[in-house]
Amino acid sequence: MATKARVMYDFAAEPGNNELTVNEGEIITITNPDVGGGWLEGRNIKGERGLVPTDYVEILPSDGKDQFSCGNSVADQAFLDSLSASTAQASSSAASNNHQVGSGNDPWSAWSASKSGNWESSEGWGAQPEGAGAQRNTNTPNNWDTAFGHPQAYQGPATGDDDDWDEDWDGPKSSSYFKDSESADAGGAQRGNSRASSSSMKIPLNKFPGFAKPGTEQYLLAKQLAKPKEKIPIIVGDYGPMWVYPTSTFDCVVADPRKGSKMYGLKSYIEYQLTPTNTNRSVNHRYKHFDWLYERLLVKFGSAIPIPSLPDKQVTGRFEEEFIKMRMERLQAWMTRMCRHPVISESEVFQQFLNFRDEKEWKTGKRKAERDELAGVMIFSTMEPEAPDLDLVEIEQKCEAVGKFTKAMDDGVKELLTVGQEHWKRCTGPLPKEYQKIGKALQSLATVFSSSGYQGETDLNDAITEAGKTYEEIASLVAEQPKKDLHFLMECNHEYKGFLGCFPDIIGTHKGAIEKVKESDKLVATSKITLQDKQNMVKRVSIMSYALQAEMNHFHSNRIYDYNSVIRLYLEQQVQFYETIAEKLRQALSRFPVM
């Protein structure tokens, strides 16, 4: 009898990931409980099949009755975890932000149905972005042989972090940036990743905001901005506003993953060696350190720069060789992205992450980063464009143009991911089997011919046999080929999917600031602000616009380089693949003489 399971939490599938949308209380049939990576395959009453997080369902008894059981739930431990105090706090936070959950996993839902009018109109941008916030982890076992295709499909939910913080790591966030703010505005979307509450119950990630972002008025209406020590200049180049790039660039090599343990072996983890190419001096970091860096970058720069989430960690089977290889590959890609960004790579927190000399220096730098006041919208106070102020109409047009392009690109990237996933499944499943069937059929025919006893057909029978073996070889080539070309195309698209998922929140911050400026006339009329305050607001929104344009120019230059490189590689490998097949077929053909 097929195993049944009751869905414990709502789960919204992402396009292109072979996932199945399920709702709390729904009964599904488990068709494959051993997918791996914290996933199982299920079928709903409509006959639709797809992946569902293991911890989102409860296995029902064999009689099919839905009764409470402490012994058969896949998520028993998750249920017990929910009783912890940390979960109680997270649940309280989730309840207070419940209005932001309804938009699901599509960060562009508010863009498609945007409101107009008052200041709250852009609140819909609070949908969880896939890249910097609600995007589920991008990392799972690199199980190439699975029927579900490319490993990016297994974007499992964040699991309980058994790689707990050491005692030397601060508990509560010390930065004032994490304090609740009643002035959270359109830019106050909860961009934080589930890692902020990774020790709590494994429920839908978008129920836990990572932080509460102060409203843009903190920046726009500040009477006098302090002169920060750090400056982020913006210049006007051939293609418009741009960040100032350092004279020498560097990359960071992530290598040598090693398994470590603590507490007499009760806790285990993977540690990576990071070597910046500009110093060639290595430092070691565990995954939780990467997680800390991601959070600090998101908090500090997330209002202006897209910070894609890390490949998430996994608990079950996380030390499998293929999984470690895949996660290291994606950590490498993430670090390379950060190194290539002229603002991120030069930031104090990033440099400290790569160049600390000892434990004391690491702890000091860590605490300093967590107390950084120039975070969120206040990052714009450090930016100095070398250009005249823009008028509000132009600012709004630039913002709309960025929103439209990133939304359209997000759709295009998801479509390519979906098509690529389907193609991967065909290449690793049905297609090789068809070639194998042809090969076996030809060899069977040759065996039948050989049984005739006729002396003059030996050459023909041998040729048919070799042709059959050729098709079996082609089957193997077809099954292996996606790892040589499609994999890299999928990974590139997956990276950009993460980037694009950050933009609704960034655009929301800018749209909110624009709305504030539009309201300034009323505030001046009612003597709530002065005319000078209004002029300061316009100037500061202009700075925000220059920052957005500079970031988009950086984004476009990287996009052109990346897609040119990855599609060129894909086509080169495809040409080589078909040439190899053609050569094998020519060799098989040469055994058949013209008669």
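Positions of Cβ are set from backbone N, Cα and C atoms, glycine also.
Copied from Swiss-Prot, the annotated features are:
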type: DOMAIN; residues: 1-62; note: domain 'SH3'
type: DOMAIN; residues: 250-361; note: domain 'PX'
type: MUTAGEN; residues: Tyr287 to Ala; note: Abolishes membrane tubulation activity. Abolishes binding to phosphatidylinositol 3-phosphate, but not to phosphatidylinositol 4,5-bisphosphate; when associated with A-313
type: MUTAGEN; residues: Lys313 to Ala; note: Abolishes binding to phosphatidylinositol 3-phosphate, but not to phosphatidylinositol 4,5-bisphosphate; when associated with A-287
type: MUTAGEN; residues: Lys363 to Glu; note: Strongly reduced membrane binding
type: DOMAIN; residues: 392-595; note: domain 'BAR'
type: MUTAGEN; residues: Lys522 to Glu; note: Abolishes membrane tubulation activity; when associated with E-528
type: MUTAGEN; residues: Lys528 to Glu; note: Abolishes membrane tubulation activity; when associated with E-522
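Ranked by Cβ neighbours within 10 A across all protein chains shown, the mutagenesis positions Tyr287, Lys363 are led by Tyr287. Across the range of the domain 'SH3' (1-62), the DSSP-based residue counts are 3 helix, 31 strand, 28 coil. Reported as a whole number, the C-alpha separation between Tyr287 (mutagenesis position) and Lys363 (mutagenesis position) equals 16 Å.
Mean pLDDT for the domain 'BAR' (392-595) in this predicted model: 94.
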